[in-house]
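Listed in Swiss-Prot:
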VARIANT   Asn15 to Thr  In strain: Isolate TK 34552 and Isolate TK 34560
BINDING   His83, His182  heme b b562 binding site
BINDING   His97, His196  heme b b566 binding site
VARIANT   Ala152 to Gly  In strain: Isolate TK 40095, Isolate TK 40403 and Isolate TK 40411
VARIANT   Val161 to Gly  In strain: Isolate TK 40114 and Isolate TK 40403
VARIANT   Asp171 to His  In strain: Isolate TK 40043 and Isolate TK 40140
BINDING   His201  ubiquinone binding site
VARIANT   Phe220 to Ile  In strain: Isolate TK 40140
VARIANT   Phe274 to Leu  In strain: Isolate ROM 104264
VARIANT   Phe333 to Leu  In strain: Isolate TK 40403
VARIANT   Val356 to Ala  In strain: Isolate TK 40314 and Isolate TK 40318
Amino acid sequence: MTNIRKTHPLLKIINSSFVDLPAPSSLSSWWNFGSLLGVCLGVQILTGLFLAMHYTSDTATAFNSVTHICRDVNYGWLLRYLHANGASMFFICLYLHVGRGLYYGSYTYSETWNIGILLLFAVMATAFMGYVLPWGQMSFWGATVITNLLSAIPYIGTDLVQWIWGGFSVDKATLTRFFAFHFLLPFIVTALVMVHLLFLHETGSNNPTGIPSDSDMIPFHPYYTIKDILGFLIMLTALSSLVLFSPDLLGDPDNYIPANPLNTPPHIKPEWYFLFAYAILRSIPNKLGGVLALVMSILILAIVPILHVSKQRSMMFRPLSQCLFWLLVAVLFTLTWIGGQPVEHPYIIIGQTASVLYFLIILILMPAISLTENYLLKW
């Protein structure tokens, strides 16, 4: 008799995705982040659902409802901090996942890669709208500054901003719609994740060598299920430690001050995971130019497959490209640091230099070094 997991209409989908899936035998821990992102998404949806039961999306009561959750709801403080720091873990895993894709040439699976970019944008939009909901000072001013960037779009900009705001400033209508979209988007993200996996399973996984591994495959279960569970334990330990020992480490103290449209905070900045893009935005002294650079800093990922000119897929055997990759990582850390600093000397020039380097490495230096390595292969 055939096993039910191979015949049942629903179980056979799960079976072919997580049990009998042929996987390359050489996958390293860098391949753990996909499953970790799945866990993060699950944690965020669950904690978010319970938070939404007690939250009120009204400017008069939003801040107090969050305080009420932390003080009066059973384990409300735990839910709130799991959700806030869960977002940080989500982005750590997300950036490591994208970095893995860049390093090992996974972007040559163009459908999977493009859905991934779409997912990145969707998660960033969700996180931005979620940050507005507690209605603290940084929530209000962050929403005002970032939505106002759309006014840089010629002709329709101002109308577009007022349409998003639902009025002439960030107010009750804005908060209500942001809550609605913040609730809706994670489910759209979940659907996109399924499409992401669908396209991935069409081609099979890449591996660290970048060499086709069709002749050396192992079943996903038990080998990679056990490996993934170890990843879950490490990540959940890190998240628990952050939540239970220093829950406000990654937050902004200004967000404990209720939103006040008459009082601007000295330094308006987004959460840490957007600081690199914020630094690129600020480094250009023109509004429209800054907005374009901001969008391009993420959208540039879409042209990475076109810029791949190397004869080898992975960077595993390309030491020169490896040096450039780690320089890019250093530039991103620098941008993240600069994004949190005030706009004054010497931070301005450091930010501008790092922004130029960021685009220079991806657009010019990486392809140039790849061509050099191709030439060296002939020796």
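Glycine residues also receive a Cβ, built from the backbone N, Cα and C atoms like all the rest.
Applying an 8 A CB threshold to same-chain residues 6+ apart, the list for His182 (heme b b562 binding site) reads Thr126, Met129, Gly130, Leu133.
For the variant positions Phe220, Phe333, the ranking by surrounding Cβ atoms (within 10 Å, all protein chains) places Phe220 first. Between the CA atoms of His83 (heme b b562 binding site) and Phe274 (variant position) there is a gap of 17 Å, rounded to the nearest whole number. Packing around Ala152 (variant position) is summarised by its Cβ count: 16 other Cβ atoms lie within 10 angstroms of its Cβ, all protein chains included. Closest in space to His196 (heme b b566 binding site), of the variant positions given as Asn15, Ala152, Val161, Phe274, Val356, is Asn15, taking the CA atom of each residue. For the recorded site, Asp171 (variant position), the DSSP three-state label reads coil. DSSP classifies His97 (heme b b566 binding site) as helix under the three-state reduction. DSSP assigns His83 (heme b b562 binding site) to a helix. It is 22 Å from the Cα atom of Ala152 (variant position) to that of Val356 (variant position). It is 13 Å from the Cα atom of Asp171 (variant position) to that of Val161 (variant position). When the recorded positions His201, Phe220, Phe274, Phe333, Val356 are ranked by how far their Cα is from the Cα of Asn15 (variant position), Phe220 comes first. On the backbone, the CA of Phe274 (variant position) and the CA of the residue listed as 'ubiquinone binding site' stand 31 Å apart. Ranking the variant positions Val161, Val356 by how many Cβ atoms sit within 10 Å of each one's Cβ puts Val161 at the top. For His201 (ubiquinone binding site), the same-chain residues 6+ apart in sequence whose C-beta sits under 8 angstroms from its C-beta are Ser16, Ser17, Leu21.
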